[in-house]
Amino acid sequence: MKKTTAFLLCFLMIFTALLPMQNANAYDASLIPNLQIPQKNIPNNDGMNFVKGLRLGWNLGNTFDAFNGTNITNELDYETSWSGIKTTKQMIDAIKQKGFNTVRIPVSWHPHVSGSDYKISDVWMNRVQEVVNYCIDNKMYVILNTHHDVDKVKGYFPSSQYMASSKKYITSVWAQIAARFANYDEHLIFEGMNEPRLVGHANEWWPELTNSDVVDSINCINQLNQDFVNTVRATGGKNASRYLMCPGYVASPDGATNDYFRMPNDISGNNNKIIVSVHAYCPWNFAGLAMADGGTNAWNINDSKDQSEVTWFMDNIYNKYTSRGIPVIIGECGAVDKNNLKTRVEYMSYYVAQAKARGILCILWDNNNFSGTGELFGFFDRRSCQFKFPEIIDGMVKYAFEAKTDPDPVIVYGDYNNDGNVDALDFAGLKKYIMAADHAYVKNLDVNLDNEVNAFDLAILKKYLLGMVSKLPSN
């Protein structure tokens, strides 16, 4: 009896001690703020609508982007050298189930190339493709990039001194990647470079426009972006019209909105197929800088100054790009864990809501790091396939999906003059349109849905008007 009583007392003491831990980890929906963010005017075009369909994204960080490690015996060990765990379909399924519709897969290619032509290892390429397929099979969108490849010797480096080797690297690597994925549809997006910058320079992380080295670097980035676009387009197949992402200096908001940055030209017929790539951990002392390095864990959702730390760069992006119908994706954002869950929930909810109001997509940076004093950007525990901070994710999902937007426009296929009817006037207009020497792609004229407007569409429209085809496509 005494042993039984002692056991029960011991059990109760342990159970009572665990209660605070259980309560501390209990889900708290009340942390998610109720926001009313005024919606900006968003142009209606294919590029903007495409990005809208991506909804919300998640980064498979510290995985294929790893370029060193202590336990690497074969090249596939790079995948686990930083995160410690191999990517599985179960992980991607959990990401999809939580509400993410896009996965960005950062890849560092330079440890896996050989020879003067930068031949990519088939073993590495096959494994990357396998994980891409995990996402594609879930009907998710995928962004594939070149990540930690900014290197004077092994990769590319955006300065005039290294432009010859940089151009060769970018064109060689992207020709191979594009060829491998040429038959993938628009669910796969290519991102030419990740945070291109002058590594080791005093202005590595800030585009100081009074510095001639920085201006030279921006001009080189412009050229490398153009080389990337030209290379991918030249491989043909679905790459001829694939959506592509291009960054400015260090992929910062200022890098993309300064007067020296130029978006690359695209081939005729591609309208708004080039997406501006931006990374923004703003304000950095809260979102990215660890407490041990002088960061802060404070950010007040009701303070106008703190709000402006988010809205200033989004307004700049909106004014230069999305308000003009040029799509933008924030490929990396987030807030490191500083034992400040409530603040991070409010910050990420506010961040996504403000971006959504401006037609900008957000992709959460997740490096699977949950301990220590550094960049604790871990959100999804890849071993348990559970989100450690579900309130943060649910806040992001809430405002990525529920922000007030105009309804998708009704597309009347074959309606050349946009009067709501399809008749002989539209046939005459489409015929004249096709005979023009150079014409842009117009979605509602593509009546056979092959991503081209040509004589085949005219023939189908004729059959429809003659009663030989019962109906045209609809959205």
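Including glycine, each Cβ sits where the backbone N, Cα and C put it.
The annotation that Swiss-Prot gives for the mutagenesis experiment Arg104 to Ser or Val reads: Large decrease of activity. Taking the Cβ of Arg104 (mutagenesis position) as reference, residues of its chain lying under 8 Å away and at least six apart in sequence are, in sequence order, Gly57, Trp58, Asn59, Leu60, Val142, Ile143, Asn145, Glu191, Gly331, Glu332, Ile363.
Where Swiss-Prot documents Arg104 to Lys as a mutagenesis experiment, the accompanying text is: Small loss of activity. Look at Arg104 (mutagenesis position): DSSP puts it in a strand.
For His147 to Ser, Glu, Gly or Phe, Swiss-Prot lists a mutagenesis experiment annotated as follows: Total loss of activity. Neighbours of His147 (mutagenesis position), defined as other CB atoms within 10 A of its CB across all chains, total 24.
Under the heading active site, Swiss-Prot lists His147, citing a curator's inference as support.
Look at His148 (mutagenesis position): DSSP puts it in coil. Every protein chain shown contributes to the tally, and the Cβ of His148 (mutagenesis position) ends up with 20 other Cβ atoms within 10 Å. Annotation of the mutagenesis experiment His148 to Val in Swiss-Prot: Large decrease of activity.
Positions annotated as active site, proton donor by Swiss-Prot: Glu195. In sequence order, Val150, Pro247, Val250, Ala251, His279 are the residues of the chain that are 6 or more apart from Glu195 (active site, proton donor) and have a CB within less than 8 Å of its CB.
Under the heading active site, nucleophile, Swiss-Prot lists Glu332. Every protein chain shown contributes to the tally, and the Cβ of Glu332 (active site, nucleophile) ends up with 25 other Cβ atoms within 10 Å.
Residue counts for the domain 'Dockerin' (409-474) by DSSP state, with H, G and I taken as helix and E and B as strand, are 26 helix, 2 strand, 38 coil. Taken from Swiss-Prot, the feature domain 'Dockerin' covers 409-474.
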Rounded mean pLDDT within the domain 'Dockerin' (409-474) lands at 78
Once DSSP output is merged into helix, strand and coil, Glu332 (active site, nucleophile) belongs to strand
